[in-house]
Amino acid sequence: MPIAMGLETACELECAALGALLREPREAERTLLLDCRPFLAFCRSHVRAARPVPWNALLRRRARGTPAAALACLLPDRALRARLGRGELARAVVLDESSASVAELPPDGPAHLLLAALQHEMRGGPTTVCFLRGGFKSFQTYCPDLCSEAPAQALPPAGAENSNSDPRVPIYDQGGPVEILPYLYLGSCNHSSDLQGLQACGITAVLNVSASCPNHFEGLFHYKSIPVEDNQMVEISAWFQEAISFIDSVKNSGGRVLVHCQAGISRSATICLAYLIQSHRVRLDEAFDFVKQRRGVISPNFSFMGQLLQLETQVLCH
């Protein structure tokens, strides 16, 4: 089968073959699956074992450098790159949305550049570099049980009609906390006081982004407080790294964290947006759209949005 120029040795893997590998625990552990679709598409649904590949205009420019530099941009996890370098993985599989073969990949797109970088860096080693034929769209058709679906939106946008809503309850308190990522939830102070709701979500830790909301269940959950007010004078960015480290610590321990403020609209939403920007290297507008799809009432104040834009610049231009 013809292969795109520069990718002559890339093998093409069928969806059924990948599904069989992922169903074998030993083979699944030795398979690195790299999803080159946009971040929002990945979060809506993805192969459970896959890792998202960051991509934006700046990374596009940097990925055109040396293969090692391209791989560092597209696979920023140093520990994972080290595992590849030591030959600990049997295969690295790259996928996009629906390309039928390597020959269809745009030369300046993330899948093509990542395949080329992997081939160069893995040459002569035990790791096979593969492209998934038909991409995620085909794999989801063949192996839906191996794919993860995004949770349904739990809270409608402000002003939206909802026949099940209680007019006595503020819209920001209706429903329950919303899942942003499998280990990251966003909600209000009222949600943080609902023990049954927290347990139903599997929450193990709470990040309280307020100076006034109490920590209701100190003996049951791991709490961290960021005592800031929701006003234009607050430098919430001073807390970004501390908050991100806390969320990552909960993630790494296998737990789930609820981030909340009084209404779950401005302060806690800002922290969740900062986490997405830094951890997933996405633009603010992408992160904002993603979170708003899940919690329609979010609206960080003007100053907080400016601080998030500064973070975006620092992260994406680093």
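Note: Cβ is positioned from N, Cα and C throughout, glycine not excepted.
Don't expect the noted substitutions in this model, because it carries the original residues.
Listed in Swiss-Prot:
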- 27-148: domain 'Rhodanese' (DOMAIN)
- R60 to A: Does not affect interaction with MAPK1 (MUTAGEN)
- R61 to A: Does not affect interaction with MAPK1. Loss of interaction with MAPK1; when associated with A-62 (MUTAGEN)
- R62 to A: Loss of interaction with MAPK1. Loss of interaction with MAPK1; when associated with A-61 (MUTAGEN)
- 176-317: domain 'Tyrosine-protein phosphatase' (DOMAIN)
- C261: active site, phosphocysteine intermediate (ACT_SITE)
- R294 to A: Loss of phosphatase activity. Loss of phosphatase activity; when associated with A-292 and A-295. Does not affect interaction with MAPK1 (MUTAGEN)
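A map of Swiss-Prot features onto the structure.
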| residue | record | Cβ within 10 Å |
| --- | --- | --- |
| R61 | mutagenesis position | 11 |
| C261 | active site, phosphocysteine intermediate | 28 |
| R294 | mutagenesis position | 21 |
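Cα separation, the residue listed as 'active site, phosphocysteine intermediate' to R294 (mutagenesis position), rounded: 17 Å. R294 (mutagenesis position) sits 32 Å from R61 (mutagenesis position), taking the C-alpha atoms as the reference points. In the three-state DSSP scheme, C261 (active site, phosphocysteine intermediate) falls into the coil class. When secondary structure is read from DSSP and collapsed to three states, R61 (mutagenesis position) falls in the helix class. The DSSP secondary structure for R294 (mutagenesis position) is helix.
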